[in-house]
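Have a look at the structure below before the remarks.
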Amino acid sequence: MSEQESRDNAAVDAVRQKYGFGFSWLVLMIALPPLVYYLWICVTYYQGELVFTSDAAAWRRFWSHVAPPTWHAAGLYAAWFLGQAALQVWAPGPTVQGMKLPDGSRLDYRMNGIFSFLFTLAVVFGLVTMGWLDATVLYDQLGPLLTVVNIFTFVFAGFLYFWGLNGKQWERPTGRPFYDYFMGTALNPRIGSLDLKLFCEARPGMIFWLLMNLSMAAKQYELHGTVTVPMLLVVGFQSFYLIDYFIHEEAVLTTWDIKHEKFGWMLCWGDLVWLPFTYTLQAQYLVHHTHDLPVWGIIAIVALNLAGYAIFRGANIQKHHFRRDPNRIVWGKPAKYIKTKQGSLLLTSGWWGIARHMNYFGDLMIALSWCLPAAFGSPIPYFHIVYFTILLLHREKRDDAMCLAKYGEDWLQYRKKVPWRIVPKIY
């Protein structure tokens, strides 16, 4: 390992200590599963109203809606998870190398997400068309599925914990069993060529998210004889986002989660439970709320989504092209940048000269456009934008600390050159 790589790894460790979870990991592991149930129950049984009461009997009635697991739901999810794993391993797609690991090695990854995504949609469409699968099954089984997937992730995280106990030197657990269960004990656990972390990061959670949305739309049609414009907007926006994700799937290999986080309960539960069951809250709400939107409102929401996407994808593409060719023209002019003592180049042109994370700003615009079609009858469809804002604010601070530890004075110079963090002129 080079001296520079050693410094980079030390910077990662320092940032992880400062921006990790401290003792809050236990609170998260205890509180988050009930929170997802709470949101689902409020949407499904209380018309989207947030339920707060001091009456013990009312709380018992509320929590009595928690659905027990069923063999139907368990069978559905087992078939789903194993089927997606098979596609990850055997579906056609290019093989690329990941980022350097702490020991200097690189792993191979098969990037076949877009094939798996489209193949899955084709199979599900065929099964529904032939009458072998009910289009509303995921909505009808949503409660039991939530319980099944929760149970599965807790068990799976236990498997991952024991899997990594004999890992490489730089993967050693902390010696605190419950914390290691939460954070993980292995960086890249694999079964043969199946990289469990990369697989769970996208396939069983993100594609499931889309199928759940489609099931919500089918349920709305079954109940009301129509699929409303708000439902079409939500499903359309999120489908486009997922297609874009899988087209650019290789970019996930450069993310913090893949490069630095071990694979434990936190990522496992977040990928398999949090993502599909909370990112579908807008569609869940719209199943029983069939309001219309004015034409100007539809135009404004579509414009917000497209503008957010243009900023999000445009910023990411600019940085990707700059890394490949620093002499590339950005917005009609030669790229401007700061060269660090380590030799890295910090782009200060284009979107990256407006704010340090304009891609986050675009992502937040997209997230808000997913919520607005639900109108303002309930705060629950807006849970996503609140959570996502908190997430990106934390991530920006973590990234800033990481770059300061890595680049020192050069990063301070970059801060002066580009003072705004996410939102130009505001933050």
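Backbone N, Cα and C define each Cβ position, glycine as well.
Original residues fill every noted site, and no substitution is shown.
Swiss-Prot lists Lys319, Arg323, Leu347, Trp352, Asn359, Tyr360, Asp399, Cys403, Leu404, Ala405, Lys406, Tyr407, Tyr414 with the feature NADP(+) binding site. For Lys406 (NADP(+) binding site), the count of additional Cβ atoms within 10 Å of its Cβ stands at 20 [all protein chains shown]. In the three-state DSSP scheme, Lys406 (NADP(+) binding site) is classed as helix.
Per Swiss-Prot, mutagenesis Trp352 to Ala is noted as: Loss of catalytic activity; when associated with A-414. Cβ environment of Trp352 (mutagenesis position): Ala315, Gln318, Lys319, Met358, Val418 lie under 8 Å away, each six or more residues apart in the same chain.
Counting every protein chain shown, 22 other Cβ atoms lie within 10 Å of the Cβ of Asn359 (mutagenesis position). Here the residue is the original one, while Swiss-Prot reports the published mutagenesis Asn359 to Ala with the comment Loss of catalytic activity; when associated with A-360.
DSSP assigns Tyr360 (mutagenesis position) to a helical segment in the three-state reduction. Under the heading of mutagenesis, Swiss-Prot lists Tyr360 to Ala and annotates it as follows: Loss of catalytic activity; when associated with A-359.
Remark: Arg395 (mutagenesis position) has Trp256, Tyr360 as non-local neighbours, by Cβ distance under 8 Å and separation of at least 6 in sequence. Quoted from Swiss-Prot, the note on mutagenesis experiment Arg395 to Ala is: Loss of catalytic activity.
Among the sequence features in Swiss-Prot, the mutagenesis site Tyr414 to Ala is noted as follows: Loss of catalytic activity; when associated with A-352. Classification of Tyr414 (mutagenesis position) by DSSP places it within a helix.
Within the group of binding-site residues (Leu347, Leu404), the Cβ with the highest number of other Cβ atoms inside 10 Å belongs to Leu347. When the mutagenesis positions Tyr360, Tyr414 are compared by the number of other CB atoms within 10 angstroms of each CB, Tyr414 has the fewest. Put simply, Leu347 (NADP(+) binding site) is 9 Å from Tyr414 (mutagenesis position) when counted between their Cα atoms. Leu347 (NADP(+) binding site) carries a strand DSSP state (E or B). For the pair Asp399 (NADP(+) binding site) and Asn359 (mutagenesis position), the C-alpha distance works out to 13 angstrom.
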